[in-house]
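Notes for the one structure printed next.
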Amino acid sequence: MDPPRASHLSPRKKRPRQTGALMASSPQDIKFQDLVVFILEKKMGTTRRAFLMELARRKGFRVENELSDSVTHIVAENNSGSDVLEWLQAQKVQVSSQPELLDVSWLIECIRAGKPVEMTGKHQLVVRRDYSDSTNPGPPKTPPIAVQKISQYACQRRTTLNNCNQIFTDAFDILAENCEFRENEDSCVTFMRAASVLKSLPFTIISMKDTEGIPCLGSKVKGIIEEIIEDGESSEVKAVLNDERYQSFKLFTSVFGVGLKTSEKWFRMGFRTLSKVRSDKSLKFTRMQKAGFLYYEDLVSCVTRAEAEAVSVLVKEAVWAFLPDAFVTMTGGFRRGKKMGHDVDFLITSPGSTEDEEQLLQKVMNLWEKKGLLLYYDLVESTFEKLRLPSRKVDALDHFQKCFLIFKLPRQRVDSDQSSWQEGKTWKAIRVDLVLCPYERRAFALLGWTGSRQFERDLRRYATHERKMILDNHALYDKTKRIFLKAESEEEIFAHLGLDYIEPWERNA
């Protein structure tokens, strides 16, 4: 730690000249009038501050030289929210309203984008609870969230996309993925549950004291959290990221149609790059894998919400051409509010169960083939049986008819500013899954296909262990009463389980 008042003890440094970098933004240059930024020099330094101020002003941001009551956003580097508040209290300037306290990474992202970007948990600076308590004496407050009851089940927690603990959850997601690649299910579940509960917290963990009372954080998990708090990274995660096997499996499984068994085979054969795999004449690829290689660049790029909405319009047009009363619902991450995804899932159902419905997906495929919109498809026939009990496995696949396909999305269907096209291309390959379910099972199918994966796992686990019921994408069965419980909506399923309803955008466990 630097000695107090070190600036008075060290030799005086020549102050940089106040060039245009420190001049206030001129009104004609300001594009974003409602946003007033002040960059804190503490721990950043004069030169870097001046550099960032100039960059931000060039992009049309209003950046103040001095703190004033007009400031709406305070940006700092290597400071906590508590550090910034302490600095603010030492200033004589009265700030009329509480400004946003943000890490410099937010401003850098704004500069790159040329416009204000969304403020998320990773940008917001954290104020220590003990600091806020000591600086605001008064009546007792609600106990910190960490010591309140947090459920071990994701279905009893509200998890939005505002992740305040991304530095930890990213680490556990990597460790869980590595365990999945090694088929170490127990450790995979341990890390997935840890990441899930941390995503639900409305505050950032900044000390080990903050982890007290939080479920799903065993000694190994806490050890990793402590290391990240102290060193800024986990040595175990670093080792995984540098591990040749992990890197190879990550690469191989990015190909549509390639799973763990194939990845293991290729790795044991000595392959480490996709170019070597593709050029090897001894390997035989499935139709799905051939399509995965053929459209690889498009398929590994993210699908934007605008692209997903464009696909949705085309799916509905095709379905309604054959079944006008059908309900077509976008599920998966996009239903949970995500702006990006790797594929687009749709649930299709119709009040009238007819032969037309059974042939629907094949008719849609034929239509798209004629229009040149279909690059690949694999139609899986239904094996659904009405009287079959729900599966006891938390990761069980359903038995509905479904189609896994690669759709050719025309460029003119999407706003160019909202898509991720390769330059010069007039279309993009998009992964799409269509699921056709009986109308009376639509609530169960919708709940299952909305996700997230961990939310669904915990929902099924909760049903089994806490309610003596079995739940899957087809049905809910009460083992005590020995009856199937009917549901017209997701809300009714939650009610059967005795759970508060969790909105789709709160299921990002």
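Even glycines carry a Cβ here, placed using N, Cα and C.
The shown structure was predicted, so the numbers you read here are calculated from the model rather than taken from an experiment.
Sequence annotations record features per position, and here Swiss-Prot assigns domain 'BRCT' to 27-124. Note on the domain 'BRCT' (27-124): DSSP counts are 36 helix, 16 strand, 46 coil.
Taking Cβ-Cβ distances under 8 Å and a sequence separation of 6 or more, the neighbours of Val344 (2'-deoxyribonucleoside 5'-triphosphate binding site) in its chain are Val303, Glu307, Ala308, Val311, Ser312, Met330, Gly332, Phe334, Ile430, Arg431, Val432, Asp433. Per Swiss-Prot, 2'-deoxyribonucleoside 5'-triphosphate binding site is recorded for Gly333, Phe334, Arg335, Arg336, Gly337, Lys338, His342, Asp343, Val344, Asp345, Gly448, Trp449.
In the three-state DSSP reading, Asp343 (mutagenesis position) counts as coil. Residues near Asp343 (mutagenesis position) in space but far in sequence (CB under 8 A, at least 6 apart, same chain), listed by position: Val303, Gly332, Ile430, Arg431, Val432, Asp433. Where Swiss-Prot documents Asp343 to Glu as a mutagenesis experiment, the accompanying text is: Nearly abolishes enzyme activity.
Sequence annotations record features per position, and here Swiss-Prot assigns Mg(2+) binding site to Asp343, Asp345, Asp433 based on similarity to another entry.
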Least buried by Cβ count (within 10 Å) of the binding-site residues Arg335, His342: His342
Distance, Gly333 (2'-deoxyribonucleoside 5'-triphosphate binding site) to Asp345 (Mg(2+) binding site) (CA atoms, angstrom): 9
Sparsest Cβ surroundings (other CB atoms within 10 Å) among the binding-site residues Asp345, Asp433: Asp433
Fewest-neighbour residue among binding-site residues, criterion Cβ within 10 Å, set Gly333, Gly337: Gly337
Largest separation between Cα atoms (Å) of residues that the record links to 2'-deoxyribonucleoside 5'-triphosphate, namely Gly333, Phe334, Arg335, Arg336, Gly337, Lys338, His342, Asp343, Val344, Asp345, Gly448, Trp449: 18
Residues flanking the Mg(2+) site, with Cβ no more than 8 Å from the Cβ centroid of Asp343, Asp345, Asp433 and excluding those residues themselves: Thr331, Gly332, Val344, Phe346, Phe404, Arg431, Val432, Leu434
Count of other CB atoms lying within 10 Å of the CB belonging to Gly448 (2'-deoxyribonucleoside 5'-triphosphate binding site): 24
